Amino acid sequence: MIREERLLKVLRAPHVSEKASTAMEKSNTIVLKVAKDATKAEIKAAVQKLFEVEVEVVNTLVVKGKVKRHGQRIGRRSDWKKAYVTLKEGQNLDFVGGAE
């Protein structure tokens, strides 16, 4: 069993984009920003416990940080991890419903 403190640190924020909205409508998938060291099992457990929904599958990827300029200096944004969480049939979780 994963400790509750760890579950709270795994999920960072919902990732709101046009692609994420389409995924939610078509395949009942939510997109989340998660901790870089989070595993699929931790993400699944955190979503099920915190949002009280049934998770079917979790897919993850690491988004590489962009190179950005600030004046003459060149910097780089940090890499971050994104999780596509597919909910079971009949389950619903709406992050952007009130944003319209």
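Positions of Cβ are set from backbone N, Cα and C atoms, glycine also.
Although substitutions are noted, the structure shown does not include any of them.
Owing to the predicted nature of the structure, the values given are computational and were not obtained by experimental measurement.
Feature list (source: Swiss-Prot):
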type	residues	note
MUTAGEN	Glu18 to Gln	Strongly reduces trigger factor binding
MUTAGEN	Glu18 to Ala	Binds normally to ribosomes; strongly reduces trigger factor binding
MUTAGEN	Glu52 to Lys	No effect on trigger factor binding
Distance from Glu52 (mutagenesis position) back to Glu18 (mutagenesis position), taken between C-alpha atoms, in Å: 25
Where Glu52 (mutagenesis position) sits in the secondary structure, as DSSP reduces it to three classes: coil
For Glu52 (mutagenesis position), the number of other Cβ atoms found within 10 Å of its own Cβ: 9
Number of Cβ atoms other than its own within 10 Å, given for Glu18 (mutagenesis position): 7
